[in-house]
Amino acid sequence: MRIGNKILVFIVGFCLPAVVLVSYCLGVWFDHRVELLRQDNVRHELANIQQQFRIDVDRLGFLTNIYASPLSHLDSEQLKSLESSWLESSMSGNLSWFILRDGNLQNVFQNEQPIAEANRQEIAKAITTQAKPEFASAYLIGDKGYVVTAVASHLGEYVLLVRQLTERDLLEYAQTSLVARVSMSNVVTAHHSSHSSSVALPSLISQQPIYLHVEFSDDPFRDVKLSLDWVSLAVILLGILIVALGYVWLRACLLQPFKSLMQQLALVDPMASVYRPVTSEGNEELSVLANRVNSLLARIYQQKERGKITLESIAEAVILTDIEAKVIYMNPKAETLLEVASSNAVGESLASLLKAGEQLNQAVFHCIRLGETMPQVAKIKLLTTMPRIIERSISNVLNHEKEIVGTVVVLRDITQEELLKHQLQKRANFDGITGLLNRQAFEEQLPEFASQARSLAVCYLDLEQFKLINDSCGHTAGDRMLAMVARAIQSCLGPQELLARIGGDEFGLVICDRTALAVAQLLKQIIAQVSLQVLHDKNCNYKVGLSIGVAFGRAPYINAQELLKDADIACIAAKAKGTNQIHIYDDKDKELTYQRNAPKWAVRIAQAIEENELLLYYQPIRGLGASSKRQRMEVLLRIQEPCGRILAPAQFIAAAERFKLMPEIDKEVIRKAFLWLSLNSQLWQDHCISINLSGNSLGAEGMVEYIAKQQQIFDIPSQCVCFEITETTAIQNRHRGMEMLRQLRKLGFSFALDDFGSGFASYGYLRELPVDYVKIDGCFVKNLAVNAKDYAIVKSIQDVCRVMGIETVAEFVENQEIIDRLQTIGINYAQGYAIGRPQPLASYCEQFETRLAQRA
């Protein structure tokens, strides 16, 4: 249906009925509002009538109160005078006075309206029953209504004022002309309309209710209500005429310009090579619509041109196909890559252009059939004049209804990228000097290589004298030697072996399914071949040797990575035996087991330091002569496991020294020992503790400053601390150690030379070292009582030290016989199990106080 007919249907079917319906609804609404106004006035008038009645009753009650006392006390003459005055007043019209005395109701004035005797008795009974000092109520006799007010004057007497209410009196209660009639009744008048209502009044007789029945007039509102007359019809006809004129105006001003615009839009071709805008006449809205259409056409043209320029400029080849995989467009790059003109390619199948067989067409059909939203990428070989590796991407083309109408095939020449990737992969996995696998590739291939073997031998090969070549001839010559060694090793291997360069001068070799004897023979052959390699440089000849560590594994318990670690440890043992040696890893070899576990111990030591698991023990040093003024003890170190087990230093000290952890251990021992001294100041006068300093700590940078800072923090006297250094450490770190000892001596600390006699020291070194004590090595002390040579050595050391002013300490004192011999020689102090076993340092004070108490 055309838009003009739609407008006509809208006017006839919607606008005209709407005009009639609105007119009718307005009339109904207005009548409803008038009715609401009438009901509101009725409620207001009822409330007003009730209020006026109460005001009238209150006024009568007030009047009764005024006259009650005089009427009950005046004599007959005075009553006559009062009666004449009352009758002459304007208030006496409908009012009558009565006195209730002895249960009888009597008129006060003779000329007042009489009340029947039965009614009088009923009024008297009601007043007597209520027994109130005053009250006001309504009373109905027949169709006549009265208002009765009573005031008690004496005991049992009441003065009553009775007013008869006529219909005129009742109508005067109303304030508007809305009330037509007011009457009194002792029943509620039933009414089925809202034109009358009833108001309850206080009744003199409780069993006889009295109501004011109010009737309302409908005349004031009848004139304002609307009804369907000729005026309403005229309004409806006028509305219809206006609607008809509006339709004519709409047809001329809107439909005709819109029809012209639609004719122009029907001729628009979005794919036209020339941009032609549409024009509009008539109104601003159609101009906006035309401008929006022109803007859309301009964007379509701009995007079409931009897409065309983009496709012609990009480096990728782009081919558009229809749903049958027939070519409908090719950009210039595709023409160059495929060596075919676009005009010749249109209509051809994609597979025939790329010379890829039906496989490519099937890929296109598969992409269309699945409705893929993501590009489908794959690599193909392009068989042109120069073969190329192409990355092709197929994407579906959708129309506005999300239907697939074709595909876009993007071809990218990745020949150079593939070559570069191959080179990078080779560099990532192979050593550039030897051409062998590097460590990363070796460790990646090792598990797979091991999974296919029944038995496995992992070998760790380390070159000897290779550093000499690098230092003497330079790294270029070293690289040449590495290449020569790699070729020599490869010449001995078959396809079932895996060889790699895993370090500077280190090689890894994996041998599968050979006996230990065959492996040993192969390795000896490799050593022989490597030994034959000679590097000529600067008129010099250089050779290298090999140290080989071997670790064996047998399926199914082959862990290649662990075997490589074991082979590395075995290689260290082979190097220790000399050049061109082979060592096979044996887990029963304690030294190899220690080498293997040393890294774990290093981690455990670092954890113990961090988590405060280092414990201090002490071993007493007893003076053997009367000159010993201070009680001495050596501070020993332990590690407490989380389970509570105590680890002796022999289990971890060697690992700490190998991984340079001793300075941190020494610092923690110093801190804990100084803390213990600071908490036990009662020991400062007569005690001295000995703390061992390792070779790594002797002369270490910052160690003197650390000791000085800890002394300052804990504020302990330096004469309570003696540092022990071993004889070998003092000689190996002679210059740095001497400087450190001098600085600490300035701070007041004393020093002891430990294990004296076990190393290479001479008395000349002893003369140079600023030590206060010499601890004689236990190897000379433990057999002192039965070995004359040991006795002579200990005696000579004691004689020299006495001359030099150095006190001596004998270690490993295990029985009383040794103590006696030491006293004979003149040794100053003794230390060993005969003196006391190591105990926790925290328990020393308690034991010391116990001994003092026992002595006392």
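The backbone N, Cα and C atoms fix where each Cβ goes, and this holds for glycine too.
Here the domain 'PAS' (303-350) has, by DSSP, the following mix of helix, strand and coil residues: 23 helix, 12 strand, 13 coil. Annotated domain 'PAS' per Swiss-Prot: 303-350, in sequence order, evidence recorded as sequence analysis.
Taken from Swiss-Prot, the feature domain 'GGDEF' applies to 454-587, supported by sequence analysis.
Summarising the annotation, Swiss-Prot assigns domain 'EAL' to 598-852 and lists sequence analysis as the type of evidence.
For the mutagenesis experiment Glu634 to Ala, the note given by Swiss-Prot reads: Lack of activity. Following the DSSP three-state reduction, the secondary structure of Glu634 (mutagenesis position) is strand.
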For the domain 'GGDEF' (454-587), give the DSSP counts of helix residues, strand residues and coil residues.
58 helix, 42 strand, 34 coil
CB contacts for Glu634 (mutagenesis position) [other CB atoms within 10 A, all chains]:
22
Confidence summary for the domain 'GGDEF' (454-587), mean pLDDT rounded:
87
